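If you look up Swiss-Prot, you'll see CYS657 marked as active site. Taken from Swiss-Prot, the feature domain 'PWWP' covers 232-290. Swiss-Prot lists 428-560 with the feature domain 'ADD', giving sequence analysis as the kind of evidence. If you look up Swiss-Prot, you'll see 581-859 marked as domain 'SAM-dependent MTase C5-type'. Among the sequence features in Swiss-Prot, the mutagenesis site SER277 to Pro is noted as follows: Prevents accumulation in pericentric heterochromatin. Annotation of the published mutagenesis ALA609 to Thr in Swiss-Prot: Significantly reduces activity; the original residue is retained in the structure shown. One mutagenesis experiment catalogued in Swiss-Prot, GLY669 to Ser, is accompanied by this note: Significantly reduces activity. For the published mutagenesis LEU670 to Thr, Swiss-Prot gives the following note: Significantly reduces activity. One mutagenesis experiment named in Swiss-Prot is VAL725 to Gly, and its note says Loss of activity.
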Amino acid sequence: MKGDSRHLNEEEGASGYEECIIVNGNFSDQSSDTKDAPSPPVLEAICTEPVCTPETRGRRSSSRLSKREVSSLLNYTQDMTGDGDRDDEVDDGNGSDILMPKLTRETKDTRTRSESPAVRTRHSNGTSSLERQRASPRITRGRQGRHHVQEYPVEFPATRSRRRRASSSASTPWSSPASVDFMEEVTPKSVSTPSVDLSQDGDQEGMDTTQVDAESRDGDSTEYQDDKEFGIGDLVWGKIKGFSWWPAMVVSWKATSKRQAMPGMRWVQWFGDGKFSEISADKLVALGLFSQHFNLATFNKLVSYRKAMYHTLEKARVRAGKTFSSSPGESLEDQLKPMLEWAHGGFKPTGIEGLKPNKKQPVVNKSKVRRSDSRNLEPRRRENKSRRRTTNDSAASESPPPKRLKTNSYGGKDRGEDEESRERMASEVTNNKGNLEDRCLSCGKKNPVSFHPLFEGGLCQSCRDRFLELFYMYDEDGYQSYCTVCCEGRELLLCSNTSCCRCFCVECLEVLVGAGTAEDAKLQEPWSCYMCLPQRCHGVLRRRKDWNMRLQDFFTTDPDLEEFEPPKLYPAIPAAKRRPIRVLSLFDGIATGYLVLKELGIKVEKYIASEVCAESIAVGTVKHEGQIKYVNDVRKITKKNIEEWGPFDLVIGGSPCNDLSNVNPARKGLYEGTGRLFFEFYHLLNYTRPKEGDNRPFFWMFENVVAMKVNDKKDISRFLACNPVMIDAIKVSAAHRARYFWGNLPGMNRPVMASKNDKLELQDCLEFSRTAKLKKVQTITTKSNSIRQGKNQLFPVVMNGKDDVLWCTELERIFGFPAHYTDVSNMGRGARQKLLGRSWSVPVIRHLFAPLKDYFACE
């Protein structure tokens, strides 16, 4: 993973975070009731459920750009950067691939002072430090109420990544005004356009109006008289340590309702979220130096950055007297095209002089402001989970870095209070005045509600929820997306061990291990993380002896999960009375369920499969010689169909995870998009259940990703009336693949044990004369770049002295399939990997299905 920034990767057909609008009922789009009315299965599921929570009403609508529109939007930028030769595949979530350009131009000044030449940082943007927080459109994890400054739009950016996440600006385009989250944005009336309505949303009550006009400017003639550049009203690029350049405007201290700026400092208001920051004048440059500081990676990735660019250039356009033609209904991207060309061309004809403020013009954007103190910034940090990582492209073009950091916006909030609390905790524990188990290891709060699974210490409610959601989220390079200790962090150090996927944030190292530890770690190469080192204790960071068991317990014994009645237990059937099994498989994929049943020797009387992918159907039909009966799209299956095909003894399925996975920036949640397909499984499951008085054994199983929102997980559990178990395929295969499984299969929560035939190491899966460079690989997804491993994106295999990717037959063995299982209908390598990336791990399903041998006839 080399480049100026690195973006979150998808974990399972989903990708990168952008602007998610589902807000647990607090903010939804304003589309019509008819449009947002749930499908009959959803209505049935909701009506069947006695409790209808606000989460069920979250809505989000989105639109997508065509490839042609995306290409036209980015062509001029590629020309200026001189790149575009190498493109990464970007999955828009609908099965189409979009080619996005990579940036080889080095983003200026993206390194922090603390970095050594051997260390490359990966920045993600979205927020800044301290003042630079965006309000999260989703309120979860028991955080404090949402109070945020609502001013001129801005969000702190990330610098450019050469390896793009699966979802980019192309796949997550600017939504229609009715559905875009503008909770922190109000467009000045003077710069509004008829084509794109960027006015404030309806969630801006109780805000003050801040207007600074020419009179206030004249009255501040003595402000900023320190022989430094930039006065009130100047349009600038600002730089905060750890983040890339972001557009802003110099304002008077009176506009901030704070104190006067210190000598050599300037108050600036960031475009995008309207926050104010006091920043050194030496870290400001004129907006006229546009090409040197414009960040193509962030523009392609972040809606907030495009919004900031729009308002910045609209302000510049007004000052320069520049006009652009537009047509009604024109998208934001279309309006930005000529604006960006104008900016990259030097703001001709007026040039930089035309951008200077006119004393007759307002010098602060006429935007509504909601005041809040730092305590109310807490929920804001979660908005941009699309955390971008930045690296230095020029170095990347020469050779892979020996060591990299990744920097993200998730920890960009003001963590001052948390760090002070953790410092006190560390001091007390060091002086034997406190117990780690009595404090939250992530934030330092007292009276934790749960234990930390890896290290001695606890977790408070909000940190535990965050841990549940994000611990199994991985980036494109295979590393965890967030810190192993706190599941956030702004700057993350990556373990150098090839088989390790852990990363640790600078904050945790400095507070828990010791001051200066992070700087020392940056200079070490290789650097082994605290999960790999043989020594367990480092400062107050003490690895648990039984961390592997604790980790399993953490995801299966959630104290906040609703207690359900234990599933009905069926006594084992005597061998003489067992009969072949009858199966209904929804979202069947490549017939993993049928394959496992046959491997276990269970006789299958009928296997009815619902699948819409033609390639998957081809695999199942050819490899199982027509023994599988394929039926309609799951949405078209009726109760009458179930009665005709049934009865069934086993119902299995795993609905698409695109709109549930946290790694998807455009995810729509459980109640929209593909997320609502869960309810198709739910209502068909109810149709297949035995009638009252029928005591025949009946089993079912539902699967989905671990990296989903806690509320979605709870809703699924509530409808299915049971809690899930979490199983990671790493225990029985050569690849990570953590999944939740709901169901009533006997012994679902028993320990996972590998069989003698399971291929536990990569070398066991390779063809002759090929050598594995590591024992295990990270989660293999539908993306081709998920094959490369580690922070340097290394090829996992060596053959004849040359590095190589995994072959399709080797991928099949990793998943537990027979070699050439997907080799049908002339499918290419990419298509075969996509089928495998969406499939189940055969050893895991074998582990779950094995108890069925006590109930059904075997061969």
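The backbone N, Cα and C atoms fix where each Cβ goes, and this holds for glycine too.
With respect to their backbone Cα atoms, GLY669 (mutagenesis position) and VAL725 (mutagenesis position) stand 21 Å from each other. Comparing Cα positions, VAL725 (mutagenesis position) lies closest to CYS657 out of the recorded positions SER277, CYS657, LEU670. Note on the domain 'ADD' (428-560): DSSP counts are 41 helix, 22 strand, 70 coil. Within 10 Å of the Cβ of SER277 (mutagenesis position) there are 22 other Cβ atoms, across all protein chains. A sphere of 10 angstroms centred on the C-beta of GLY669 (mutagenesis position) encloses 26 other C-beta atoms. Within 10 Å of the C-beta of LEU670 (mutagenesis position) there are 28 other C-beta atoms, taking all protein chains into account. If you measure from the Cα atom of SER277 (mutagenesis position) to that of CYS657 (active site), you get 39 Å. The recorded positions examined here are CYS657, VAL725; by Cβ neighbour count within 10 Å, the least packed of them is VAL725. In this structure the C-alpha atoms belonging to LEU670 (mutagenesis position) and CYS657 (active site) are separated by 10 Å. DSSP assignment over the domain 'PWWP' (232-290) gives 8 helix, 25 strand, 26 coil. In the three-state DSSP reading, VAL725 (mutagenesis position) counts as strand.
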